[in-house]
Amino acid sequence: MGKVNEVLFMNRGEGEISYAQNSAFTQKVASMAMPALENAVETLFSKDFHLLQALTAADLGCAAGPNTFAVISTIKRMMEKKCRELYCQTLELQVYLNDLFGNDFNTLFKGLSSQVVGNKCEEVSCYVMGVPGSFHGRLFPRNSLHLVHSSYSVHWLTQAPKGLTSREGLALNKGKIYISKTSPPVVKKAYLSQFHEDFTMFLNARSQEVVPNGCMVLILHGRQSSDPSEMESCFTWELLAIAIAELVSQGLIDKDKLDTFNVPSYWPSLEEVKDIVERDGSFTIDHLEGFELDSLEMQEDDKWVRGDKFAKMVRAFTEPIISNQFGQEIMDKLYDKFTHILVSDLEAELPKTTSIILVLSKIVG
C-alpha cells in the first residue's frame with residue numbers, strides 16, 4: 001500500500017459512488033452532534049472572545065460532502081445570534097477547510113453557495129479557504145484558532161499499525177484487514193498503540209494552534225465495548241475481508257495482498273479517548289459521550305435496495321485505500337460481492353454503530 005496520506009480520501013466527484021452522494025449516515029451523525037458545536041460557539045462568546053471582531057475556525061478532515069457546509073452555517077448562525085445579543089455591528093468568520101492532498105477540493109468549493117457563506121454585507125462576513133495537509137502535524141500559526149471541528153476523521157491513522165509481521169516477516173493478521181475475533185492479541189495492541197501515537201500528535205499540534213480557552217469539537221467512530229474485536233466496530237471491515245477472501249479463492253486477488261493489508265483506522269472506546277486526552281494534558285474535557293445508531297437505517301423494504309445503498313456508502317469512504325492495495329480493476333466485483341454478503345446478513349440483526357462526541361477546551365497557561 002502507498003503512503004496513507006497519498007491514498008486516503010473519499011471517492012471524488014458527484015457520481016453515484018461518490019462520497020458527496022453517499023454521506024447520508026455521516027450527515028445524520030453530524031446533525032446529532034450539532035448542539036455540541038452550537039454550545040462551543042456559545043461558550044467562546046461567554047469568555048473574552050466577545051471582544052474579538054473576527055473568529056477563526058477550522059474544519060479538519062472536511063472531505064467534499066455537505067457536512068462541512070452545515071458546520072459553516074451553524075457557526076455563522078450562532079455568531080449572528082451573539083452579534084444581535086451583544087449589539088455588535090459586524091463580525092467576521094474565517095473558516096479553514098482542511099483535508100489530505102487527494103481530497104476533492106474542487107467539488108467542495110463548487111458546493112459552497114451564497115446560502116452557506118452569505119454575502120459580505122451581513123452581520124457576519126464569512127471567508128473560506130482550503131488548507132491541504134495532514135492534521136497530525138502543524139497546519140496553522142501558533143494561537144491562531146478559536147474553534148476546531150472535525151467529523152469522522154480522527155479515527156484514521158497515519159499508517160497501518162507497526163509490528164504486524166513476525167521476525168521472520170510473516171503476516172500476523174492473515175485473512176483479515178482489521179481487528180477480528182481470530183486476530184492474535186498483538187494485533188489489538190498494535191492498533192491501540194498506533195491510535196495513541198497519532199491522536200497524541202493531533203492533540204499536540206492543536207495545542208500549539210488553538211488559543212487559550214479555545215474549543216475543539218471532535219466526532220469520530222468509536223465503540224461502547226472495551227473489546228475492539230466486537231462487531232460494533234469490526235462489522236464493515238469483517239464483511240470487506242470476507243469479500244476480498246472470496247475473490248482470492250477465485251484467483252482474482254493474490255492471497256499475500258490480503259494477508260499483508262491492515263486498514264489504517266481504529267475505532268476507540270470512550271475510555272481510551274479519555275485516557276489519551278488526560279495523558280496529553282493540553283485540553284480539558286468539557287463533554288464526552290457515545291451514542292448508537294443503526295448501521296443500516298433505511299426506509300426501503302427491499303433488502304437488495306438497502307444492501308446496495310449501504311454498499312455504496314461503504315465504497316465511498318473505503319474504495320481509494322482498498323483499490324490502492326488490490327487494484328482498481330476488481331473494485332466493481334469486490335463491492336458487488338460485499339453487497340451479496342451484506343444482504344445475506346440482513347436476515348439477522350445488524351450491530352449498531354457508535355459515534356463519539358468529544359468537546360475540549362485549551363488549558364490556559
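Yeah, the Cβs are placed from backbone N, Cα and C, and that goes for glycine too.
Keep in mind it's a predicted model, so treat the numbers as computed, not measured.
Taken straight from Swiss-Prot:
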type	residues	note
BINDING	TYR19, CYS62, ASN67, ASP99, LEU100, SER134, PHE135	S-adenosyl-L-homocysteine binding site
BINDING	THR26, TYR152, HIS155, TRP156, HIS221, PHE317	caffeine binding site
BINDING	ASN173, ASP259, PHE261, ASN262	Mg(2+) binding site
MUTAGEN	HIS221 to Arg	Normal theobromine synthase activity. Increased caffeine synthase activity with paraxanthine as substrate
MUTAGEN	SER225 to Cys	Normal theobromine synthase activity. Slighty decreased caffeine synthase activity with paraxanthine as substrate
MUTAGEN	GLU232 to Gln	Normal theobromine synthase activity. Slighty decreased caffeine synthase activity with paraxanthine as substrate
Translate the DSSP assignment of PHE261 (Mg(2+) binding site) into the three-state scheme. coil
I'd like the Cβ neighbour count for TYR152 (caffeine binding site), meaning other Cβ atoms within 10 Å of its Cβ, all protein chains included. 22
Show, in sequence order, which residues other than ASN173, ASP259, PHE261, ASN262 on the same chain lie with their Cβ within 8 Å of the centre of the Cβ atoms of the Mg(2+) site. ALA160, LEU164, ALA171, LYS174, LYS176, ILE177, LEU258, THR260
Return the member of THR26, CYS62, ASP99, TYR152 nearest to SER225 (mutagenesis position) in space, with distance defined Cα to Cα and candidates limited to these binding-site residues. TYR152
Going by DSSP, is GLU232 (mutagenesis position) sitting in a helix, a strand, or coil? helix
Would you mind sorting out which of ASP99, LEU100, ASN173, HIS221 (the recorded positions) have a C-alpha within 10 A of the one on TYR152 (caffeine binding site)? HIS221
